[in-house]
Amino acid sequence: MELKAEEEEVGGVQPVSIQAFASSSTLHGLAHIFSYERLSLKRALWALCFLGSLAVLLCVCTERVQYYFHYHHVTKLDEVAASQLTFPAVTLCNLNEFRFSQVSKNDLYHAGELLALLNNRYEIPDTQMADEKQLEILQDKANFRSFKPKPFNMREFYDRAGHDIRDMLLSCHFRGEVCSAEDFKVVFTRYGKCYTFNSGRDGRPRLKTMKGGTGNGLEIMLDIQQDEYLPVWGETDETSFEAGIKVQIHSQDEPPFIDQLGFGVAPGFQTFVACQEQRLIYLPPPWGTCKAVTMDSDLDFFDSYSITACRIDCETRYLVENCNCRMVHMPGDAPYCTPEQYKECADPALDFLVEKDQEYCVCEMPCNLTRYGKELSMVKIPSKASAKYLAKKFNKSEQYIGENILVLDIFFEVLNYETIEQKKAYEIAGLLGDIGGQMGLFIGASILTVLELFDYAYEVIKHKLCRRGKCQKEAKRSSADKGVALSLDDVKRHNPCESLRGHPAGMTYAANILPHHPARGTFEDFTC
């Protein structure tokens, strides 16, 4: 009997019945379905209700899982007050790239056709449209008889012939304090030689402002020098029909992209630009499409990633690949394009890339971005009351003041910034919470209930497998070993002397019954 019991123990204890498990389970309704009663209408109704609830639960959970894998996001908009804000970088360019007075005979010889001042035969194309004074100067410079051309460099030409901020800047104030041309850093763009205020480069700290409103930002008065504009006798990519400046307000962490993102400021007006800093936070895939910026910007010519840096980087690579040169405003160490390369290759290629090619330069949105919202308003200057005063102050005519002077006032509207943040509409915690809530509502289950079911299923499966297969053989082998051990123990525990001593007559044998034992003796004496 002991061997049989131990064999059953090795084979595995039989799990409790389904009725016993159901009666103690925390899963609602299970005890009513698997009860000890005979099959009845009550049990059938309970089973039907349980299966219906389970089906609804599966449908709801499936819908929640599908919704999660759509990776929806929502946008949170907030305004945060600040005690101070970093003033943005302000880049400005004169819409005229080259000053007429700075174009030399050598410049005209090499770049006259590019500037539409000369035709391909080095002749002035239409003398009837020229101003007499400009025509006389141009005819003298265009006389190339016995002229020996010198080496020409486009970068040097842009730098020398571009408008000088020291000549354009008539007045400058930041937060009521006087500033000067030294506070502007030269930067080259597609508009040529431009200037950036508060660039934050060359070891200069970024300027901050403590208040909002006019008078607490940058206010400058500029002379656009229309008398230095190149005469327009034809159309090229370098030709400008406008008069004024182009302005871009941007973060110090991104280069200016003024030909695409700038706004115009006209002479004869004071332009007010009320700004608000906007901090944008986008989500990376799969919730969004932004690019997570790392220490390595993945750009060839810029240390930090931004959309404008990516565009300039891409345009530079495109021109180097197609024209074997780069424009003056482009970074890198490739040679600068010659005027002929500008006209024949660089300008057409860049125009095609900007306007038509939507696949070559695909720049992803960075996940963190700072931009500046703007509201512009203008008033006419000079007034009739101030025209004579300004003409006398700057030693110009009233007509010149009206045609060339502009005032630009850039300030924060209020001292706060706006955050526009993308957030996950549905996270894993929400998914688990919804599934858990639906489980509790429809079948009264929790995670521990599911563990109960798995534990019971494991015990049943283990018992079935052990009865059919390997466990049974191992049980028999183990039982045999234990049986031998038990027999030896029984022998050791057995004491025959006690039973023999208790025999009333004892046991005696004849002397000859045992060899070499001459005397009679009892069996007790022999064995004990």
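Quick reminder: no glycine exception, Cβ is built from N, Cα and C everywhere.
Original residues fill every noted site, and no substitution is shown.
The following features are taken from Swiss-Prot:
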MUTAGEN   Gln102 to Arg  Decreased inhibition by mambalgin-1; when associated with E-167
MUTAGEN   Arg155 to Leu or Phe  Decreased inhibition by mambalgin-1
MUTAGEN   Asp167 to Glu  Decreased inhibition by mambalgin-1; when associated with R-102
MUTAGEN   Asp347 to Ala  Loss of inhibition by mambalgin-1. Changed pH-gating as lower pH is required for activation
MUTAGEN   Asp351 to Gly  Decreased inhibition by mambalgin-1. Changed pH-gating as lower pH is required for activation
MUTAGEN   Phe352 to Leu  Complete loss in the shift of pH for both activation and desensitization by the spider venom psalmotoxin-1. Decreased inhibition by mambalgin-1
MUTAGEN   Asp357 to Ala or Asn  Changed pH-gating as lower pH is required for activation
MUTAGEN   Tyr360 to Ala  Loss of inhibition by mambalgin-1
MUTAGEN   Ser479 to Ala  Loss of phosphorylation
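Mapped onto this structure are the features recorded in Swiss-Prot.
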residue	record	DSSP (3 states)
Gln102	mutagenesis position	helix
Arg155	mutagenesis position	helix
Asp167	mutagenesis position	helix
Asp347	mutagenesis position	helix
Phe352	mutagenesis position	helix
Asp357	mutagenesis position	coil
Item checked: Which same-chain residues, if any, lie at least 6 apart from Gln102 (mutagenesis position) yet have Cβ under 8 Å of it -> Arg160, Ala161
Margin query: So among Arg155, Asp167, Asp357, Tyr360, all listed as mutagenesis positions, which is physically nearest to Asp351 (mutagenesis position)? Use the C-alpha atoms.
Written below: Asp357
Next item on the list: Could you list the residues of the same chain, at least six apart in sequence, whose Cβ is under 8 A from the Cβ of Arg155 (mutagenesis position)?
Entry: Phe188, Val328, Tyr336
Next item on the list: Work out how many Å separate Tyr360 (mutagenesis position) and Phe352 (mutagenesis position) at their Cα atoms, rounded off.
Entry: 11
Check: Using Cα coordinates, what distance in whole Å links Asp357 (mutagenesis position) and Asp167 (mutagenesis position)?
Finding: 39
Next item on the list: Among all chains shown, work out which of the mutagenesis positions Asp167, Asp347, Asp357 has the most CB atoms within 10 A of its CB.
Entry: Asp347
Note to self: Please report the Cα separation of Asp167 (mutagenesis position) and Asp347 (mutagenesis position) in Å, rounded to an integer.
What the structure shows: 29
Next item on the list: Ten-angstrom check, please: count other Cβ atoms within 10 Å of the Cβ of Asp351 (mutagenesis position), all chains counted.
Entry: 11
